[in-house]
Amino acid sequence: MAELTALHTLTAQMKREGIRRLLVLSGEEGWCFEHTLKLRDALPGDWLWISPRPDAENHCSPSALQTLLGREFRHAVFDARHGFDAAAFAALSGTLKAGSWLVLLLPVWEEWENQPDADSLRWSDCPDPIATPHFVQHLKRVLTADNEAILWRQNQPFSLAHFTPRTDWYPATGAPQPEQQQLLKQLMTMPPGVAAVTAARGRGKSALAGQLISRIAGRAIVTAPAKASTDVLAQFAGEKFRFIAPDALLASDEQADWLVVDEAAAIPAPLLHQLVSRFPRTLLTTTVQGYEGTGRGFLLKFCARFPHLHRFELQQPIRWAQGCPLEKMVSEALVFDDENFTHTPQGNIVISAFEQTLWQSDPETPLKVYQLLSGAHYRTSPLDLRRMMDAPGQHFLQAAGENEIAGALWLVDEGGLSQQLSQAVWAGFRRPRGNLVAQSLAAHGNNPLAATLRGRRVSRIAVHPARQREGTGRQLIAGALQYTQDLDYLSVSFGYTGELWRFWQRCGFVLVRMGNHREASSGCYTAMALLPMSDAGKQLAEREHYRLRRDAQALAQWNGETLPVDPLNDAVLSDDDWLELAGFAFAHRPLLTSLGCLLRLLQTSELALPALRGRLQKNASDAQLCTTLKLSGRKMLLVRQREEAAQALFALNDVRTERLRDRITQWQLFH
């Protein structure tokens, strides 16, 4: 075939130029498969085949692609005929060598947007796959506008465009690139302080950090959220590589001349500050926006925490040439270029709402909103883009200046569960998909019917740094109330800090829950708050806030932090306590969810209850209790703790306990 000969010639040219390209095959399954095999036979290479079905040799499922990151391949096939795993697509593109093709298999072009996408099961919170017309139309626009991509459609004439030759490219030899060499020189002579290196993926920041460690005269310690992500760094650091996990490093008295923190923006800020203060020199590296990179706006705020920071950026790719067509196309398709916050939105702010249909009529507006929201966030995944475009129940507000988006709010519908399902969630018998706050209100709260109420959760909110402290965030929340009808509440879940809580409090929210362990992403306890919109919403917020006040002393003692509520010193078991204790004793409610009422039970009961008292009053570890009580593990310890709670309840009032047990055990019969 003449087209295969032309592709063979073009592939050789691409290898000389150090670039990769996308080739789309769109058509019926048989046609796509036949033409892919012809390409594979004509162009020598690895031909890694990413598909949910094992259609060919060298197959890998999208979910297993993570295991191949760090390896390199020549040519690959990405089968998106039944579902488009955007994160896997982005990750695959990063594994391809210079001179490679990424062959993208798509359904018949005209039928694509109406076809259910199997990948939607991961992000839509729907029981069945849904069609994703807005993402498909966006991708079609990108593909048809990209002069460097090749689109080969069934029953359409195929023509290979002439590509203007580029300058020859010379692959890296392992020695530092000129950009790295210059940066290394500056780091080697840096006075005591903190340096930050940011870069997109594939720019060699891990190699740079490893080369620094190998060259310094003194000792360095490496830390990171996950040791697996430091493999490249370790390779370049050689025998001087020494890794210690962040929490273990903080607990130790280790000293070194340099601390190197890989993917520093993913480490909770309070923990990072404590670590940095211990070492004379620190190098922080972070991936900027891209495949699960960090938003540039978040980085501005992050870097501002370190006065006199030396900030550097690597821009030159290492494994392919600058301006690689595949990298450019993937970035445009998955909107990896977030808001860079270089332009200040001017003029008065106007709040307006929009829905997902705007992706069809005016795609630039939701695109800018997404870029602002992802730019302000510490991490954005391609799943977020897919959810914003096509998941049901998504709503948006923008705060527009004269020429730029100054702020944005993303809301998600929640709640409205049936009475039976809400009760089953409260008891711990069921955990349906989605409904983050609505389910938590039931699963961790007092009211078994909490999830029947209908709310709208704040998923993300952002204001341009140059327009902050003008009340724009509060205007967005007020706008959400104005544009929202027939709901019981707005809700928000966030990593608790005093500054964040003051913002939500000024917006009118009521604190209803505080978690009992720190989140890995923020280093903070999770807080949940409600802004009531109906009488039922107001009653729920008041009831849960009252429970939080009763539990405040117990939570403060457990967490080691005072709660921002007025605590109630009330040791008497209430009706709500009895119900919740029965939920722990006879259903599957978690131990720490019931911390407050269990401590009140222990104060009331005269029984020994060693498993409960040991954990909650004496703060013994699970391992210690299992040894003392001769139990085989945590599961058996929890069974014993539930049995002890039941014994204590029966001893206080056997009739009431039996009635509650019978009532709650009925809730697991829900189908």
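Residue numbers in this text run from 1 along the chain shown.
Each residue, glycine too, has its Cβ placed from N, Cα and C.
Original residues fill every noted site, and no substitution is shown.
What Swiss-Prot says about this one:
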- GLN180, GLY202, ARG203, GLY204, LYS205, SER206, ALA207, LEU208, ALA209, GLY210, GLN211, ARG319: ATP binding site (BINDING)
- ILE461, ALA462, VAL463, GLN468, ARG469, GLU470, GLY471, THR472, GLY473, ARG474, GLU499, ARG506: acetyl-CoA binding site (BINDING)
- 356-531: domain 'N-acetyltransferase' (DOMAIN)
- ARG296 to Ala: Decrease in ATPase activity and loss of tRNA-binding (MUTAGEN)
- LYS301 to Ala: Decrease in ATPase activity and loss of tRNA-binding (MUTAGEN)
- ARG319 to Ala: Loss of ATPase activity, but no change in tRNA-binding. Lack of hydroxyisobutyrylation activity (MUTAGEN)
- HIS377 to Ala: Decrease in ATPase activity and loss of tRNA-binding (MUTAGEN)
- ARG387 to Ala: Abolishes the tRNA-binding capacity, but no loss of activity (MUTAGEN)
- ARG460 to Ala: Loss of tRNA-binding (MUTAGEN)
- VAL463 to Ala: Does not affect hydroxyisobutyrylation activity (MUTAGEN)
- ARG469 to Ala: Does not affect hydroxyisobutyrylation activity (MUTAGEN)
- GLY471 to Ala: Does not affect hydroxyisobutyrylation activity (MUTAGEN)
- ARG502 to Ala: Lack of hydroxyisobutyrylation activity. Has little effect on RNA acetylation activity. Alters binding with hydroxyisobutanoyl-CoA, but not with acetyl-CoA (MUTAGEN)
- TRP504 to Ala: Does not affect hydroxyisobutyrylation activity. No change in acetyl-CoA or hydroxyisobutanoyl-CoA binding (MUTAGEN)
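ILE461 (acetyl-CoA binding site) carries a strand DSSP state (E or B). The Cβ of ALA209 (ATP binding site) has VAL197, VAL222, LEU233, PHE236, ALA237, VAL260, ASP262, LEU283, THR285 as same-chain neighbours under 8 Å, each 6 or more residues away in sequence. Largest Cα-to-Cα span within the acetyl-CoA-binding set ILE461, ALA462, VAL463, GLN468, ARG469, GLU470, GLY471, THR472, GLY473, ARG474, GLU499, ARG506: 16 Å. Looking only at other Cβ atoms within 10 Å, the busiest spot among the mutagenesis positions LYS301, ARG387 turns out to be ARG387. A Cα-Cα distance of 19 Å separates TRP504 (mutagenesis position) from LYS301 (mutagenesis position). Computed over the domain 'N-acetyltransferase' (356-531), the whole-number mean pLDDT of the model equals 94. With the fewest other Cβ atoms inside 10 Å of its Cβ, the least crowded of the recorded positions LYS205, ARG319, ARG460, ARG469, ARG502 in this structure is ARG469.
Looking at ARG203, HIS377, the recorded positions in this record, the fewest other C-beta atoms within 10 angstroms of the C-beta turn up around HIS377. Note: the Cα of GLU499 (acetyl-CoA binding site) and the Cα of VAL463 (mutagenesis position) are spaced 15 Å from each other.
Largest CA to CA distance in the ATP binding set (GLN180, GLY202, ARG203, GLY204, LYS205, SER206, ALA207, LEU208, ALA209, GLY210, GLN211, ARG319): 17 Å, whole number. Counting other CB atoms no more than 10 Å from each candidate's CB, the recorded positions ALA207, ILE461, VAL463 peak at VAL463.
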